[in-house]
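Straight from Swiss-Prot, the features:
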type	residues	note
MUTAGEN	Gly230 to Glu	In e1339; abnormal repetitive turning behavior during male mating
MUTAGEN	Ala713 to Gly, Ser or Cys	No degeneration
MUTAGEN	Ala713 to Arg, Asp, Phe, Leu, Pro, Thr or Val	Degeneration
Amino acid sequence: MSWMQNLKNYQHLRDPSEYMSQVYGDPLAYLQETTKFVTEREYYEDFGYGECFNSTESEVQCELITGEFDPKLLPYDKRLAWHFKEFCYKTSAHGIPMIGEAPNVYYRAVWVVLFLGCMIMLYLNAQSVLDKYNRNEKIVDIQLKFDTAPFPAITLCNLNPYKASLATSVDLVKRTLSAFDGAMGKAGGNKDHEEEREVVTEPPTTPAPTTKPARRRGKRDLSGAFFEPGFARCLCGSQGSSEQEDKDEEKEEELLETTTKKVFNINDADEEWDGMEEYDNEHYENYDVEATTGMNMMEECQSERTKFDEPTGFDDRCICAFDRSTHDAWPCFLNGTWETTECDTCNEHAFCTKDNKTAKGHRSPCICAPSRFCVAYNGKTPPIEIWTYLQGGTPTEDPNFLEAMGFQGMTDEVAIVTKAKENIMFAMATLSMQDRERLSTTKRELVHKCSFNGKACDIEADFLTHIDPAFGSCFTFNHNRTVNLTSIRAGPMYGLRMLVYVNASDYMPTTEATGVRLTIHDKEDFPFPDTFGYSAPTGYVSSFGLRLRKMSRLPAPYGDCVPDGKTSDYIYSNYEYSVEGCYRSCFQQLVLKECRCGDPRFPVPENARHCDAADPIARKCLDARMNDLGGLHGSFRCRCQQPCRQSIYSVTYSPAKWPSLSLQIQLGSCNGTAVECNKHYKENGAMVEVFYEQLNFEMLTESEAYGFVNLLADFGGQLGLWCGISFLTCCEFVFLFLETAYMSAEHNYSLYKKKKAEKAKKIASGSF
């Protein structure tokens, strides 16, 4: 046969390329125009190369095995067919070699069906594995760590945000309290605000050593009274006497007792009223000695019938304690007899007391009558002219201001107080932080004593002042983020213990309870005492036992926690992100966008301002935005996620009465006896304890339930089960793809060069 002879000629040729050239021709002959391509018939029949693979002769097989063969010499389509067939023989994937080496069509068809069935099962199981991976499921690992837990930051606030004696000097606050008094009077059905008191005077026409000067009698509801000094025309000495007073002596004594108890804020009717009687008796005994003329400079004068008239001179010009809501002017003394001084305490009615042995802290400016009746007065503005004020008729406030206060239609006292607290926050927002701090309690006034781990605290250094819109000045213990405080043991003796003093006599009329507000939080978190705080009443030891739980959450795609500490529009600068802060920031941004001003209860960004408390339009806009966020679709406008790292403190509260009767010690800086100090601190003081119940804490850590490693393991198992494919088998398919892509690119490049050469030849022939 000719093909056998051609193969044997290879043995007689020293150059293999020459033999290939003789058998197959020049491999580059197809690039020449005159050279004819080898046809398929010539390739398989004339040259006989294709018959070699079907020959079973040993000689032929041996020559084929030992002979060198270059598949690049084959045409492109035959080269691809040869390459794929070679891959079927060599691949490590199960089933594919059986298809390629099948001896007949039926055998090959069976293996094709089996292979396709396995591929379908692989697809279904692989889809299940991928779905499980894409669900991004997570698990929570709970660990109980027996280690020293870091002590949290403790923020302490007085339940009374501002001192009544100082806050009432702010005009907007005074107007707010006046509107509050009017609303409370209407809600309680009080009809006595415009009723004049019955004034009865004694008629000592000839003063005698045993005759007492005119004493004020009357009835009055002082639940909303607020005093301020004012000028008025008065009658002093015999000018103000009346025969009717002697007839009503017994009846009016009872009314005087009731009235004075209300004014002086007396709680203990048996003990403190006796002291008040002693004060009255002493005051009027002095008059018995001094009343030797028709008019004494130090005696009390009457102004109920003359307060509408302008004084005519020095003899009838008095300063009276005036209440705008009731038009009461009492007591009245001549102008030169009042003394400008400082008082120890002032209550919500602006009534002040001097020489209070149990009082401690800031002294308030006041003006005192000879009878020791004192009224808060800072001297910045002159006293009101009562006759001018009353000639204008019943005082009418600006309707827009009353509308902004929001008291219209309210009949529930609790709701009115709540609205008044909000109005106070709005009014205080007009002041700077320094002014608000000045009107509120100082850290030395609130915290008398302090200890941590059994050692005394440095109150000035260990407490940081923070101004809260709802509670005024608050003080944070353990505020230094670079210092890590820990309790050396569990129990109250090794935690934080504080003796606090609230000075209930200087409370605002909107403050409903006496005590302090305590917030337990991380150093990096804003305290939010109005939301997360705990109230500790006066007269008790309030023990707060702590348990710490640390959370570590996974960010996207496993969760939606906030990983970076804060969001871009977070309004609480220098503090870490929290869910409550996020909602408040979202609400504030909404208010700023739609109302052009911010809610005074929350901070505002730079270049923004708070809404005016007296602006009814702004207040309505704020209320509308609050209703929007509290409605059905409010949660869709503010989406706030949990932080990725969070410390949660579980608190257990237990109280006990304090101080005990056996605690006969000088508490704080009280100057009275031990019994007096105990009684005073029971009404104005409290002991607060914050400690860990156990020196261990829980760690809750989220981790991925099905990670990428699990995906590879399960997916590889499915490939091996159904197709016998491993990672190396996958690499075989990758290389097959790369090789075929390279052959296609090489073939296309050869065609491109050929066309380019033909084009150049045509151009060259055309030039001749």
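Just so it is clear, glycine is given a Cβ too, placed from its N, Cα and C backbone atoms.
You'll find the Cα of Ala713 (mutagenesis position) roughly 90 Å from the Cα of Gly230 (mutagenesis position).
When Cβ atoms from all protein chains are considered, those within 10 Å of Ala713 (mutagenesis position) total 12, not counting its own. All chains included, 26 other C-beta atoms sit within 10 angstroms of the C-beta of Gly230 (mutagenesis position). For the recorded site, Gly230 (mutagenesis position), the DSSP three-state label reads strand.
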